[in-house]
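Annotated in Swiss-Prot:
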- K7 to R: Complete loss of RNF128-mediated ubiquitination; when associated with R-8 and R-17 (MUTAGEN)
- K8 to R: Complete loss of RNF128-mediated ubiquitination; when associated with R-7 and R-17 (MUTAGEN)
- K17 to R: Complete loss of RNF128-mediated ubiquitination; when associated with R-7 and R-8 (MUTAGEN)
- N159 to Q: Unable to modulate the glycosylation pattern of integrin ITGA3 subunit (MUTAGEN)
Amino acid sequence: MGEFNEKKTTCGTVCLKYLLFTYNCCFWLAGLAVMAVGIWTLALKSDYISLLASGTYLATAYILVVAGTVVMVTGVLGCCATFKERRNLLRLYFILLLIIFLLEIIAGILAYAYYQQLNTELKENLKDTMTKRYHQPGHEAVTSAVDQLQQEFHCCGSNNSQDWRDSEWIRSQEAGGRVVPDSCCKTVVALCGQRDHASNIYKVEGGCITKLETFIQEHLRVIGAVGIGIACVQVFGMIFTCCLYRSLKLEHY
C-alpha cells in the first residue's frame, strides 16, 4: 500500500512538472507579447504623448515593458526550478509571479482609470497646449505632434479651426498672415493656412479632440486587456507552482 502511494505521488509530481514546463513555455511567449505591446506603444504610438497633460498613458506602457521583460526571465527560471526540483527556486519563482501579477494588474487599472478621465483631461488641456505651445521655443515635440494630428486625422484645432485665433503663434509676425497652421490644409503648401475656407482646410465636427480621444482610448483598451488577461493566466501558474512545491515537500518526507 505504501509503495502504491509512493508511485502515485511520484506520478503526480511528474505530471505537475510537465504541466508547469508547458505553462512556462506559453508564459515566456506571453511575456514576449506583453513587452512587444509596451514597446509598440512607446515606439509607434507615442507621437501624441506631448499633447497629454498626464503621464499615465506613458506609465502604463513602461510598466508593460518591465513586466514583459521580467516575465521572460521568470519563464526561464520556472523551467529550471521545475526540472531541477529545487524548492527554493520554486519559492523565488512564485514570488516573481506574484510581483508580475501585481504589475500587470496595476497597468490594467491605470489604463482603465485613464480611459475614464481622458475626455475631461483633453477638454481642459488640449486647446491650451495647442494654442500656447505650438511653434514656441522648447516645444518642438508639441509642434510636430499637432501638425501630425491635424494631417493624420483631417482635423483643425482642438474643437474647431476658430481655436487658432487664440494662438500665440498665429497672432505673431512669424505666422506670416496665417489664420491656421498649414497642417490644417487639405493640400499642404507654403502659406496655405492664410485662408480658412472649408474648401481649403479640414472642418470636422468635434475637432481634433474627438479624434485624439478615440485614438488614445483604442490603445488604452489594448494595454488594459493585455495587462489583465496575462495577469489572469498567471493565477494558474501560481496554483501549479504551489501544487508542485507541496508534492516535492511530501516526497522529501
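Cβ coordinates come from backbone N, Cα and C, glycine included.
Cα of N159 (mutagenesis position) to Cα of K17 (mutagenesis position): a span of 59 Å.
Spatially close to K17 (mutagenesis position) yet at least six residues away along the chain are T82, F83, E85, L244, judged by Cβ distances under 8 angstroms. Other Cβ atoms within 10 Å of the Cβ of N159 (mutagenesis position) number 17 in total over all chains.
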